[in-house]
Amino acid sequence: MSQQFNVAIFGATGAVGETMLEVLQEREFPVDELFLLASERSEGKTYRFNGKTVRVQNVEEFDWSQVHIALFSAGGELSAKWAPIAAEAGVVVIDNTSHFRYDYDIPLVVPEVNPEAIAEFRNRNIIANPNCSTIQMLVALKPIYDAVGIERINVTTYQSVSGAGKAGIDELAGQTAKLLNGYPAETNTFSQQIAFNCIPQIDQFMDNGYTKEEMKMVWETQKIFNDPSIMVNPTCVRVPVFYGHAEAVHVETRAPIDAEQVMDMLEQTDGIELFRGADFPTQVRDAGGKDHVLVGRVRNDISHHSGINLWVVADNVRKGAATNAVQIAELLVRDYF
């Protein structure tokens, strides 16, 4: 990558935005000039990037014509407003919010799963980053899907509070400190107390009884696999862990496959770290700061002749958001610029 690119991060002061900055630097993305953008209240804040100090600018006053690629993670409403403006100025926007994910002409991309979909960015100059839980699940399931097909996915997620941003992290920390010191916990970000608790609700409830987070996994899986016939049955749970999401995944395959075959395939797949036997990954011990999807507890389902069980763990802020976006940008500049 000898060519250099002007890159903007919109939502630069949020948890994902700050991690995007780290990942761009760690992966040595070919940045010529970096622009950090946020709302007026964050204007003037500074960050270090490649040995230089970069000042956060007010997005309302920014000239998008300076930028080749923009990574958006400032919330759906702001993406709805600014992504079309940036795209019209010639910027390729990689959006981390859910706003554009279900538009038929916007590609929804996990680089390890459907990299060919990136080509569709030319439709509107926008690429959507999937939901964190969908990303890690589909990276793990792609080898199985390619080998024997998947009829149905049952998944229960155990999602950390960082999925709700800095407010979620602060609420868990604050509630834990208060409760351990004998004070009542205040609840603002989540529907119930999150400290020492599990909440089977992420996002709002839909008319069918599922939450929006759960339905995201359904819609996104079908779109990314380009397979509307695949059935997905999710339950999404918020747990009192700061970083990292875990998932108990059960799949019914279109043809039987042995767990040993599955493990052999996973072991040979880029982006996956496999744990065999009695060893297994956890959010706290293994996921933090990693860009791989971690898979363990792979076994045949004793109740179904074509069933496979997996335990899937990843850093939701990195692979579930920032790293996936940067990986999309890497493919974009490698194959399309």
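The backbone N, Cα and C atoms fix where each Cβ goes, and this holds for glycine too.
No substitution from the list is modelled in this structure, which keeps its original residues.
According to DSSP, ASN316 (NADP(+) binding site) sits in a coil region rather than a helix or strand. In sequence order, CYS132, SER133, GLN136, GLN159, SER160, SER162, GLY163, TYR243, GLY244, HIS245 make up the list of same-chain residues 6 or more apart from ASN316 (NADP(+) binding site) whose Cβ falls under 8 Å from its Cβ. According to Swiss-Prot, the NADP(+) binding site annotation covers THR13, GLY14, ALA15, VAL16, ARG41, SER42, SER162, GLY163, ASN316.
Under natural variants, Swiss-Prot gives GLU40 to Asp with this note: In strain: C7258. Summarising the environment of GLU40 (variant position), the number of other Cβ atoms within 10 Å of its Cβ, over all protein chains shown, is 11.
In the three-state DSSP scheme, CYS132 (active site, acyl-thioester intermediate) is classed as helix. The local packing around CYS132 (active site, acyl-thioester intermediate), expressed as other Cβ atoms within 10 Å of its Cβ over all shown chains, amounts to 27. Feature annotation from Swiss-Prot assigns active site, acyl-thioester intermediate to CYS132; the stated evidence is experimental evidence.
Here ARG238 (substrate binding site) comes close to GLN159, SER160, VAL161, GLY163, ALA164, PHE190, ILE194, CYS198, ILE199, GLN201, ILE202: these same-chain residues lie at least six apart in sequence, with C-beta atoms under 8 angstroms from its C-beta. The DSSP secondary structure for ARG238 (substrate binding site) is strand. Residues or ranges marked as substrate binding site by Swiss-Prot: GLN159, ARG238.
DSSP assigns HIS245 (active site, proton acceptor) to a strand in the three-state reduction. Marked as active site, proton acceptor by Swiss-Prot on the basis of sequence analysis: HIS245.
All protein chains included, SER162 (NADP(+) binding site) registers 24 other Cβ atoms within 10 Å of its own Cβ.
Between ALA15 (NADP(+) binding site) and GLU40 (variant position), the C-alpha separation comes to 18 Å. Here NADP(+) is bound by THR13, GLY14, ALA15, VAL16, ARG41, SER42, SER162, GLY163, ASN316 per the record. The longest Cα to Cα distance in that group is 26 Å.
The CA atom of GLU40 (variant position) is located 12 Å away from the CA atom of THR13 (NADP(+) binding site). A count of other CB atoms within 10 A of each Cβ picks out HIS245 as the most crowded of the recorded positions ARG41, HIS245.
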